Amino acid sequence: MLDLFADAEPWQEPLAAGAVILRRFAFNAAEQLIRDINDVASQSPFRQMVTPGGYTMSVAMTNCGHLGWTTHRQGYLYSPIDPQTNKPWPAMPQSFHNLCQRAATAAGYPDFQPDACLINRYAPGAKLSLHQDKDEPDLRAPIVSVSLGLPAIFQFGGLKRNDPLKRLLLEHGDVVVWGGESRLFYHGIQPLKAGFHPLTIDCRYNLTFRQAGKKE
């Protein structure tokens, strides 16, 4: 697939109060990020988690950092232990941490201290239903979301599930940061369309950085 914007400089696209898309912000770091994704997955493999209601998610997931997001019969939680390996989640790669902090600073959140990174792998047809990120103890900390590989349609709404949605194309290297007034806005990913990307072949990766523990 020919990238007509391969030489373009990153630019910012306002999304909502406290939210911005940093177009192509992760483009130059992508190859190292993908190598590090593979390294994390070699220690804590991708898996399709089951929701408390018994639904198997279409997105394959793993984590790195001090805490990892996972599902349980009683709900959703952050845990320092991977329930599949019974070992701590892999450490967050330096490339992840550096990119996340640069993106957060560019978006106006210079004090963000990520301690959890959820890695999602989307195959064609996989999606993420509308949801809020509300399992974190300090909702003043933003969310940083990095797109790699195949393009996807990102849905971004409001504080209510039935609020009007913005639908935006996220491409390889784009980073979305939201916090402040939009921290609890509903968001999701529409079913991924089949395609080819030279770095990820037939899939899309998403890195979601959060501050899941107490700030030091």
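Glycine is no exception: its Cβ is also placed from the backbone N, Cα and C atoms.
Features of the protein shown, as given by Swiss-Prot:
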BINDING   W69, Y76, L77, Y78, D135, R161  substrate binding site
BINDING   N120, R121, Y122, R204, Y205, N206, L207, T208, F209, R210  2-oxoglutarate binding site
BINDING   H131, D133, H187  Fe cation binding site
DOMAIN    113-213  domain 'Fe2OG dioxygenase'
MUTAGEN   T51 to A  Slightly reduced activity towards single-stranded DNA containing 1-methyladenine. Reduces affinity for undamaged DNA
MUTAGEN   W69 to A  Abolishes activity towards single-stranded DNA containing 1-methyladenine
MUTAGEN   Y76 to A  Reduces affinity for damaged DNA and activity towards single-stranded DNA containing 1-methyladenine
MUTAGEN   D135 to A  Abolishes activity towards single-stranded DNA containing 1-methyladenine. Alters substrate specificity, so that the enzyme gains activity towards single-stranded DNA containing 1-methylguanine
MUTAGEN   R161 to A  No effect on enzyme activity. Decreases affinity for damaged DNA
(message) At a 10 Å cut-off from the C-beta of Y78 (substrate binding site), count the other C-beta atoms across all protein chains.
(response) 21
(request) Just name the winner among D133, D135 (the recorded positions) by count of other CB atoms within 10 A of its CB. (result) D133
(request) Specify the count of other C-beta atoms within 10 Å of the C-beta of L207 (2-oxoglutarate binding site). (result) 24
(request) Run through the Cβ atoms and count how many others sit within 10 Å of the one on T51 (mutagenesis position). (result) 14
(request) Write down the Cα-Cα distance for Y76 (mutagenesis position) and T51 (mutagenesis position), rounded and given in Å. (result) 8
(request) Do me a favour and check the Cα-Cα span between H131 (Fe cation binding site) and R161 (mutagenesis position); whole Å is fine. (result) 8
(message) Below 8 Å Cβ to Cβ and six or more residues apart, same chain only. Which residues does that give for L77 (substrate binding site)?
(response) W69, T70, D135
(message) Within a 10 Å radius of its Cβ, which of these recorded positions (W69, Y76, Y122, Y205, F209) has the fewest neighbouring Cβ atoms?
(response) Y76
(request) Would you kindly give the Cα-Cα distance separating D133 (Fe cation binding site) and L207 (2-oxoglutarate binding site), rounded to the nearest Å? (result) 14
(message) Over the span of the domain 'Fe2OG dioxygenase' (113-213), how high is the average pLDDT in this prediction?
(response) 98
(message) Let me check the 10 A CB neighbour count of R161 (mutagenesis position). How many other CB atoms are there?
(response) 12
(message) Cβ neighbours within 10 Å, counted over all protein chains: which one of the binding-site residues H131, H187 has the most?
(response) H187
(request) Specify the secondary structure state of Y205 (2-oxoglutarate binding site) as given by DSSP, simplified to three classes. (result) strand
